[in-house]
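Remarks on the structure that follows.
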Amino acid sequence: MDLSGVKKKSLLGVKENNKKSSTRAPSPTKRKDRSDEKSKDRSKDKGATKESSEKDRGRDKTRKRRSASSGSSSTRSRSSSTSSSGSSTSTGSSSGSSSSSASSRSGSSSTSRSSSSSSSSGSPSPSRRRHDNRRRSRSKSKPPKRDEKERKRRSPSPKPTKVHIGRLTRNVTKDHIMEIFSTYGKIKMIDMPVERMHPHLSKGYAYVEFENPDEAEKALKHMDGGQIDGQEITATAVLAPWPRPPPRRFSPPRRMLPPPPMWRRSPPRMRRRSRSPRRRSPVRRRSRSPGRRRHRSRSSSNSSR
């Protein structure tokens, strides 16, 4: 009996030791299974990272195409920076030891972004350059137009060829003026108005027109303040009249509308006034009604008497 009990105890102890050893050190087959599972997980992670990197590359390609179509350099630099950052993140997820290199790459990508943004801000796009060039060309083309207008306005007026002679005595005639002023140049015309009542007497002034403006200037210098028939005369230049614009064609007068009929001529105020006596009429009737009653009462009293 004692031997059987001892055998049972020894068997129980051996079983417990086997359990402890199994819990402490797993079997080599289990280790292989676990290593296979870990390798599968790693391969899955690598496949996922590869897919993400391929997606990022596809996105970068599409962005590059868009940037090439638009012709903007800033979008290209951003796509390159995003591709570098995607590659750095894939390397960081695959191995923990390359985390420092990923951080350095991300830092370099951020610096490249800042440099690309600064370059894009420094160098404007070709479309903006075209707009700026158009604005500059327009602004440059405006000043010559103003200069031309100012030159046209400042154009010198033609020199006068006609001279007005005033304060002449009534004894002076056209022949006298012809003799005096013909010494300065060829005279084109002499106009000497005469009084209506006395046609043999002049009005005291005359107009002498020369062929050249230089001759008219000579006559002005020598004869302004000179004497004819013992009296000082005045000589002034007559400016050429500005060309008047042609008279405007007046439109024919508009036909007057016929007057409205009599029943339409009355203004609305008269209508309002015409309504007011109608409103007052019942008041007058009320005021007359007591008088009528009095007359009736008097007539009734007379009849009773």
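The backbone N, Cα and C atoms fix where each Cβ goes, and this holds for glycine too.
So that you can see what the record holds, here are the features copied from Swiss-Prot:
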type: DOMAIN; residues: 161-240; note: domain 'RRM'
type: MUTAGEN; residues: Ser53 to Ala; note: Abolishes phosphorylation by CSNK2A1 and partially reduces splicing stimulation. Does not abolish interaction with CSNK2A1 and subcellular localization
type: MUTAGEN; residues: Ser53 to Glu; note: Partially reduces splicing stimulation. Does not abolish interaction with CSNK2A1 and subcellular localization
type: MUTAGEN; residues: Asn171 to Arg; note: Impairs interaction with SAP18
type: MUTAGEN; residues: Tyr205 to Ala; note: Abolishes exon-skipping
type: MUTAGEN; residues: Tyr207 to Ala; note: Abolishes exon-skipping
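Taking Cβ-Cβ distances under 8 Å and a sequence gap of 6 or more within the same chain, the neighbours of Asn171 (mutagenesis position) are Asp229.
For Tyr207 (mutagenesis position), the same-chain residues lying six or more positions away in sequence with a CB closer than 8 A to its CB are Lys162, Val163, His164, Ile165, Met189, Ile190, Asp191, Met192, Val238. Neighbour list (Tyr205 (mutagenesis position), Cβ cut-off 8 Å, at least 6 residues apart, same chain): His164, Ile165, Gly166, Arg167, Leu168, Met192, Pro193.
The residues of the domain 'RRM' (161-240), classed with DSSP into helix (H, G, I), strand (E, B) and coil, number 19 helix, 27 strand, 34 coil.
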